[in-house]
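Input: a single structure, listed below in structure tokens.
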Amino acid sequence: MELPSGPGPERLFDSHRLPGDCFLLLVLLLYAPVGFCLLVLRLFLGIHVFLVSCALPDSVLRRFVVRTMCAVLGLVARQEDSGLRDHSVRVLISNHVTPFDHNIVNLLTTCSTPLLNSPPSFVCWSRGFMEMNGRGELVESLKRFCASTRLPPTPLLLFPEEEATNGREGLLRFSSWPFSIQDVVQPLTLQVQRPLVSVTVSDASWVSELLWSLFVPFTVYQVRWLRPVHRQLGEANEEFALRVQQLVAKELGQTGTRLTPADKAEHMKRQRHPRLRPQSAQSSFPPSPGPSPDVQLATLAQRVKEVLPHVPLGVIQRDLAKTGCVDLTITNLLEGAVAFMPEDITKGTQSLPTASASKFPSSGPVTPQPTALTFAKSSWARQESLQERKQALYEYARRRFTERRAQEAD
């Protein structure tokens, strides 16, 4: 079974909390005073909810009381097809939308969820996670947990996506390790709805997600139970995971993708450090109609090549494609930001300084060329000589490029 390409990471993860629609933004501004009052009030109520959940033993009464109090906090939990819940199944599989998915499911049925990539701590326990010693022996520990004979049995709630999505477009690729614990799992689907703002943001912390949950009027969590799924004869963990992923995606009306948590991390990295195009790049590339981008790039690369003839043309074009600016590319090449193997310069090319000085006269003194190659005795002297030669070459290249642009302007 092959996964479809599906939507890209920009559609699976929301980068902005506030709505883009002007009307919704206006409504949010008008609601803000009420939201702040609700936030303060719910913070005090939330402390009582936490204390009650810690004081009462795990039972139907505790889940009913805490579920009612959470509804006052604006966290509404609903479920469909609860009759399909098989209490003999020890592994529950769900898609992941918010940092509080496990808390919501725990209001509906008893379950435990391990916290991945985090050491045991008070925060881990207070958030309702099961404390594990480490991920190195995670699978073996969970197998022993499921094999225990304690009554009543506590199932595991696992999120094979390992990272939360916006819950609208598609699912991340399911990891195979949750499907190596037992040969039967029970999937469930989780849909989250919230007015005015996004349900979750890709780079937000769980604290900010909690504050936004208390700020908005309500957040509705809809849980739908599916029938248990058994491993087929000779089916590998990866195939089992893929089959369950497609089943969950079909029930949600979404697409199962090949994207992994690493793709989410790369997407967030690109969002935090976008490639900036300097203003000079806009003047270097004339607006359409005009030459094609390849012709423009070749023209700019030729300009840099005339200033720095010892730099390969391919290196110049690659850096220009990133910067879009002749000045910035020259600076990168002179300062060593771009590695390259210098080309052999012919005699005609070596005489360029003299020719350019007579063809493009300047008011300032001619930049002296590097002296004959000598090897200084001390490392300090060699470093100083290198810096002087680099500065001289840099000043010469800048002057030659400026004179050429002035002549083109005339």
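Positions of Cβ are set from backbone N, Cα and C atoms, glycine also.
The domain 'CUE' feature in Swiss-Prot is assigned to 296-338; the stated evidence is sequence analysis.
Quoted from Swiss-Prot, the note on the mutagenesis of ARG42 to Ile is: Abolishes lipid droplet localization. For ARG42 (mutagenesis position), the number of other Cβ atoms no farther than 10 Å from its own Cβ, over all displayed protein chains, is 20.
The secondary structure of ASP58 (mutagenesis position), as reduced to three states from DSSP, is coil rather than helix or strand. Long-range neighbours of ASP58 (mutagenesis position) (same chain, six or more residues apart, CB within less than 8 Å of its CB): THR110. For the published mutagenesis ASP58 to Ile, Swiss-Prot gives the following note: Does not affect lipid droplet localization.
The number of other CB atoms found within 10 A of the CB of HIS96 (mutagenesis position), across every protein chain shown, is 20. Listed in Swiss-Prot as a mutagenesis experiment, HIS96 to Ala is described as follows: Reduced formation of lipid droplets.
According to Swiss-Prot, the mutagenesis experiment ILE316 to Arg carries the following note: Reduced lipid droplet clustering; when associated with 319-V-E-320 and 333-E-D-334. In sequence order, ALA301, VAL304, LYS305, LEU308, THR329, LEU333 make up the list of same-chain residues 6 or more apart from ILE316 (mutagenesis position) whose Cβ falls under 8 Å from its Cβ.
Looking at Swiss-Prot, you'll find the mutagenesis ARG382 to Ala noted as follows: Significantly reduced interaction with UBE2G2.
Listed in Swiss-Prot is the mutagenesis experiment GLN383 to Ala, annotated as follows: Significantly reduced interaction with UBE2G2.
Under its mutagenesis entries, Swiss-Prot includes GLU384 to Ala with the note: No effect on interaction with UBE2G2.
Looking at Swiss-Prot, the entry for mutagenesis of LEU386 to Ala says: Abolishes interaction with UBE2G2.
The note that Swiss-Prot attaches to the published mutagenesis GLU388 to Ala is: No effect on interaction with UBE2G2.
Experimental mutagenesis is annotated in Swiss-Prot for ARG389 to Ala, with the remark: Significantly reduced interaction with UBE2G2.
Under the heading of mutagenesis, Swiss-Prot lists LEU393 to Ala and annotates it as follows: Abolishes interaction with UBE2G2. Following the DSSP three-state reduction, the secondary structure of LEU393 (mutagenesis position) is helix. If you draw a 10 Å sphere around the CB of LEU393 (mutagenesis position), it holds 16 other CB atoms from the protein chains shown.
One mutagenesis experiment catalogued in Swiss-Prot, ARG399 to Ala, is accompanied by this note: No effect on interaction with UBE2G2. When secondary structure is read from DSSP and collapsed to three states, ARG399 (mutagenesis position) falls in the helix class.
The number of other CB atoms found within 10 A of the CB of ARG399 (mutagenesis position), across every protein chain shown, is 19. Break the domain 'CUE' (296-338) down by DSSP state and the numbers are 32 helix, 0 strand, 11 coil. Note on proximity: among ARG42, LEU393, ARG399, the mutagenesis positions of the record, the Cα nearest HIS96 (mutagenesis position) is that of ARG42.
Secondary structure at HIS96 (mutagenesis position), as computed by DSSP, is coil. Put simply, LEU393 (mutagenesis position) is 10 Å from ARG399 (mutagenesis position) when counted between their Cα atoms.
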